[in-house]
Amino acid sequence: MELDFGHFDERDKASRNMRGSRMNGLPSPTHSAHCSFYRTRTLQALSNEKKAKKVRFYRNGDRYFKGIVYAVSSDRFRSFDALLADLTRSLSDNINLLQGVRYIYTIDGSRKIGSMDELEEGESYVCSSDNFFKKVEYTKNVNPNWSVNVKTSANMKAPQSLASSNSAQARENKDFVRPKLVTIIRSGVKPRKAVRVLLNKKTAHSFEQVLTDITEAIKLETGVVKKLYTLDGKQVTCLHDFFGDDDVFIACGPEKFRYAQDDFSLDENECRVMKGNPSATAGPKASPTPQKTSAKSPGPMRRSKSPADSGNDQDANGTSSSQLSTPKSKQSPISTPTSPGSLRKHKDLYLPLSLDDSDSLGDSM
């Protein structure tokens, strides 16, 4: 006996066709609008969690610190304690953060931050070692356009204007620079060391560079030259001050400079260095005295002149006038005025006469 199951096959076929049409024509639950919205919201939340927040941190009580920008994210810092530890390595010093970063405050100190979720994009915060906020104007030393919310066009224009201003300033600075020989006197107990420094467009590029050259030349006992003063007591603050009417400057180190009248007054030796021949007084060595030069020079000078001329010349202060008119006098072929020995003697003789014997020259004329 055979059973006929044809009607069951037709019913199963119909049900299979209905399921197939439902799968092909109608969207599955995973592709529904609700699931698509849920998946998009989850991705946005995940991206917001992964996105780093750029914030700036300051030291508590440090008004000269410009702050440090951090990119805070959950991938970089697994916990708030990890952020505190990293800030300790970056900001810890021996003055303001002795015990590291233990607390984070808002920039006005009104609220204490307890987790990374409380940090907001583009805001500034203060790191502290103790539970005490020091109210200081932290943001006064920072460019207000540092925030990431500022448009890129503004950021691109700022460096261009800064570069153009710097180039214009550099061109302006080069206009007043001219060859000039200045005298630098070391501050302190007299006798003081004095050196001469040549300033021109090749040696005077900036005020800091000139201070470095003066430091190497003057060699202060306290180290680096920090301040320069004119003889009137005015402090030199820029490169332009070197090319004014003043030629003499007092170099001071890190020590506190005392404004005493004796510090700005020059003694006889320092005046001799100033009024002497620049080529002969380029270093700290003192010029020879008139007595020593007059004692060494009369011998060869008398042999080069006739007795009648030598008797008429020795009339003023025991100094022979032949020393002043040597190029005009008739010399023997042995000692010519163009020989190196005679030029060296003339340089030594002319230097003190321009300082001490000005009266005698006026009488002899």
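Yeah, the Cβs are placed from backbone N, Cα and C, and that goes for glycine too.
Here Swiss-Prot flags 53-139 as domain 'Doublecortin 1', drawing on sequence analysis.
What Swiss-Prot lists as domain 'Doublecortin 2' is 180-263, and the listing cites sequence analysis.
In Swiss-Prot, a mutagenesis experiment is listed as S47 to A, annotated with the note Impairs phosphorylation by MARK1 and PKA; when associated with A-115.
Its Cβ placed at the centre, S115 (mutagenesis position) has 10 other Cβ atoms within 10 Å. Per Swiss-Prot, mutagenesis S115 to A is noted as: Impairs phosphorylation by MARK1 and PKA; when associated with A-47.
According to its DSSP assignment, S115 (mutagenesis position) is coil.
Per-class residue totals from DSSP over the domain 'Doublecortin 1' (53-139), listed helix then strand then coil: 17 helix, 23 strand, 47 coil. Mean model confidence for the domain 'Doublecortin 2' (180-263) is a pLDDT of 80.
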